Amino acid sequence: MKCILFKWVLCLLLGFSSVSYSREFTIDFSTQQSYVSSLNSIRTEISTPLEHISQGTTSVSVINHTPPGSYFAVDIRGLDVYQARFDHLRLIIEQNNLYVAGFVNTATNTFYRFSDFTHISVPGVTTVSMTTDSSYTTLQRVAALERSGMQISRHSLVSSYLALMEFSGNTMTRDASRAVLRFVTVTAEALRFRQIQREFRQALSETAPVYTMTPGDVDLTLNWGRISNVLPEYRGEDGVRVGRISFNNISAILGTVAVILNCHHQGARSVRAVNEESQPECQITGDRPVIKINNTLWESNTAAAFLNRKSQFLYTTGK
């Protein structure tokens, strides 16, 4: 009887662990070096390098697949270089896709969860299920702020931290939405893209310049799923084309992209709207992801659009 009971409890625990799996990390904004080191530490723990997109110790990595509902927590530290304060903000990030599911005010032990993340459960906290979703479309509308041209500095992050500490209720406010947009950019998006990491980290220097998010940065974030579907096919071609994004060599890839989705994991969700244009996480299963033209790797949709425009031009000009 005891043996049967033990097996039942063990199965229950294993079943629970398959539903939710979590780890804790810290992103330290004290210095440029601590910031980059924090991001690299997280990447090492949650992803596996692609050997064919690697130079020295730098590589593009693929997120390790975990059970649905798995997440990791990121504690924000070092916003004030001189004092150990502003340390009650924790972001909850879904591991399989690096989407920010919500944030925890650790002073009140309250988890404010976005409406599109009801599948994420955090134990030991009071969960507030918000009516606001996490999409950039919604957050920009509520914030009355476009990401292209959005400025982020140490000072604005402190202000954003205070806005989230003051937040209560179940509907995002303008200030809270602006705060989330800034923190998502310098955490989740910086984990995905070295380009964003590199451009923002300068704002943590003693001269404290302001990082301004460029249209190119925004374009990267909106096409992460498409990039993730193409790069695993890369084998040293002369270039890669995904929409308006071009990589001319492996150095350009490594200087821009750090972590990609696990698009080819069997059973992984293949479609989920992630941006204003409702692009999927990864290309729908069964579609051919890439086409090679003149030793350049083209995302299939990009190639189709390009060839269509070219044929129309030839038709109208009679060439």
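Placement of Cβ uses the backbone N, Cα and C atoms for every residue, glycine included.
Record features, source Swiss-Prot:
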type: ACT_SITE; residues: Glu189; note: active site
type: VARIANT; residues: Ser17 to Pro; note: In strain: OX3:H21
type: VARIANT; residues: Thr26 to Met; note: In strain: OX3:H21
type: VARIANT; residues: Glu277 to Asp; note: In strain: FLY16 and CS1718
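You'll find the Cα of Thr26 (variant position) roughly 16 Å from the Cα of Glu189 (active site). Under 8 Å, Cβ to Cβ, and six or more positions away along its own chain, Glu189 (active site) finds Ile196, Asp217, Thr221.
When other Cβ atoms within 10 Å of the Cβ of Thr26 (variant position) are tallied across all protein chains shown, the result is 16. A strand conformation is recorded for Thr26 (variant position) in the three-state DSSP classification.
Mapped onto three states, the DSSP output places Glu189 (active site) in helix.
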